[in-house]
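Okay, structure first, notes after.
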Amino acid sequence: MEDENTTIIMASLSALSPSHLTNLTHSILSISHHHRRRLGAVLSSPTLFSLTLRHLLSLSLPDKTHLIANHLLSLLHPLLIHRKHHSSYAVTMKLRDLDAVVLLLFLCETHQLHPDVLEASADNWREILGNTYSNNMLSNNSGLWTCDAGILMPYIETLVRCKRFVDIMGGYNHLRRRDQKEGYQVPAARAAVVALRAVEVFNVAASNAGEVECVICKEEMSEGRDVCEMPCQHFFHWKCILPWLSKKNTCPFCRFQLPTDDVFSEIQRLWEILVKSSELHVA
């Protein structure tokens, strides 16, 4: 599964133009620096480490899953920001949650590479993890981070690990919700609805070479009135589309998906876009 996810991401990156790849690399470098600074701050402060670890240990497994899912969503955002008609909105995490997730991921990485390290008393974890972090930083400063591969590969590895965890934990719970209610739908994100364009019917008819019908109510759109234009360039009465989008994030005509505030559905939406872009590149 990890190899498949890595292949999808790499194929999607290969489809980018040089300028888009450069912009993406700069964005990822900025994000990575921010995450490393937060992890360094947690490990260097006894008080902050204690508070962050306590917060992390207080979270249930579903809460940890949601935490990692939000982190994954924030990592996916830079990959989609340049894609036309496929908008995504940057995820803003509380500082306490960001500190918790970067510490959690570092604990998992440390346990995977050095299983015996965390068998020590938790009172010694900050010192042990701090030394491990310092050694990693010294290794990274050898020049690896000056090339695109050195910036992208750690990002891809983190993204794939988070995706795998969410697929196992969050995906299972998400499928259960779908099974509980056939035809399960999620509403469109409020920000996505607010961003929809208002277009005059005269201009709509001109661009479509004739009269336009709202497929929700099956009535023609009155000339001179403002109607809603979806990113897929389909048009609807505002009074029809707003109730629709309060329940479903899809276009009534073509099933184009708007962003949603449901974290697991949004991950699935963005991942499907990446899969399609990778398939087009391979084809």
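Cβ atoms here come from the backbone N, Cα and C positions, even for glycine.
Original residues fill every noted site, and no substitution is shown.
While the structure shown retains the original residue, Swiss-Prot records the mutagenesis experiment Cys232 to Ala with this note: Reduced E3 ligase activity. Per Swiss-Prot, mutagenesis Trp244 to Ala is noted as: Reduced E3 ligase activity.
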Candidate with sparsest Cβ neighbourhood (10 Å radius) among Cys232, Trp244, the listed mutagenesis positions: Cys232
Distance from Cys232 (mutagenesis position) back to Trp244 (mutagenesis position), taken between C-alpha atoms, in Å: 16
Three-state secondary structure, Cys232 (mutagenesis position) (per DSSP): coil
